[in-house]
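What Swiss-Prot says about this protein:
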MUTAGEN   Asp6 to Ala  Reduces DNA binding to the agr promoter
MUTAGEN   Asp9 to Ala  No effect on DNA binding to the agr promoter
MUTAGEN   Lys19 to Ala  Reduces DNA binding to the agr promoter
MUTAGEN   Leu38 to Ala  No effect on DNA binding to the agr promoter
MUTAGEN   Lys52 to Ala  Abolishes DNA binding to the agr promoter
MUTAGEN   Leu72 to Gly  Reduces DNA binding to the agr promoter, but abolishes DNA binding to the sarA promoter
MUTAGEN   Lys80 to Gly  Abolishes DNA binding to the agr promoter
MUTAGEN   Arg82 to Ala  Abolishes DNA binding to the agr promoter
Amino acid sequence: MSKINDINDLVNATFQVKKFFRDTKKKFNLNYEEIYILNHILRSESNEISSKEIAKCSEFKPYYLTKALQKLKDLKLLSKKRSLQDERTVIVYVTDTQKANIQKLISELEEYIKN
């Protein structure tokens, strides 16, 4: 990624980002929060991560995080369970099949960016 040196660079970068997410919403029906979560899970060393950890690194408001996780669960891209240590904690996890599906999706998005 090139460095943003002035307002013109920032405006151009913002335009490209907005276009990417608009096109992604049309093609995959995924928004920024959902793509962020999928990418975060894919880059994670573990197949399990707490929703609190996702919230901490993303700074998403609880409502948006809950809504995004539920949608991704409904799309069968991830699964959720309650922590055995603390029932209030939601654990997000992916099976090998789900992780492969996420990898395929992220690869398609990255290919779109390159073109």
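Heads up, the Cβ atoms here are built off N, Cα and C, so glycines get one too.
Modelled residues match the original; the substitutions are not represented.
Features recorded in Swiss-Prot, as mapped to the structure shown.
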{"residue": "Asp6", "record": "mutagenesis position", "Cβ neighbours (10 Å)": "8"}
{"residue": "Asp9", "record": "mutagenesis position", "Cβ neighbours (10 Å)": "12"}
{"residue": "Lys19", "record": "mutagenesis position", "Cβ neighbours (10 Å)": "10"}
{"residue": "Leu38", "record": "mutagenesis position", "Cβ neighbours (10 Å)": "25"}
{"residue": "Lys52", "record": "mutagenesis position", "Cβ neighbours (10 Å)": "16"}
{"residue": "Leu72", "record": "mutagenesis position", "Cβ neighbours (10 Å)": "24"}
{"residue": "Lys80", "record": "mutagenesis position", "Cβ neighbours (10 Å)": "13"}
{"residue": "Arg82", "record": "mutagenesis position", "Cβ neighbours (10 Å)": "11"}
(request) Please name which of the mutagenesis positions listed here, Asp6, Asp9, Lys19, Lys80, Arg82, is nearest in space to Leu38 (mutagenesis position), Cα against Cα. (result) Lys80
(message) Please report the distance from the Cα of Lys19 (mutagenesis position) to the Cα of Asp9 (mutagenesis position), rounded to the nearest angstrom.
(response) 15
(message) Please report the Cα separation of Lys80 (mutagenesis position) and Asp6 (mutagenesis position) in Å, rounded to an integer.
(response) 43
(message) Quick check: of the mutagenesis positions listed here (Asp6, Asp9, Lys52, Leu72), which one has the Cα closest to that of Arg82 (mutagenesis position)?
(response) Lys52
(request) Using DSSP reduced to three states, classify Asp6 (mutagenesis position) as helix, strand or coil. (result) coil
(request) Provide the three-state secondary structure of Lys80 (mutagenesis position) computed with DSSP. (result) strand
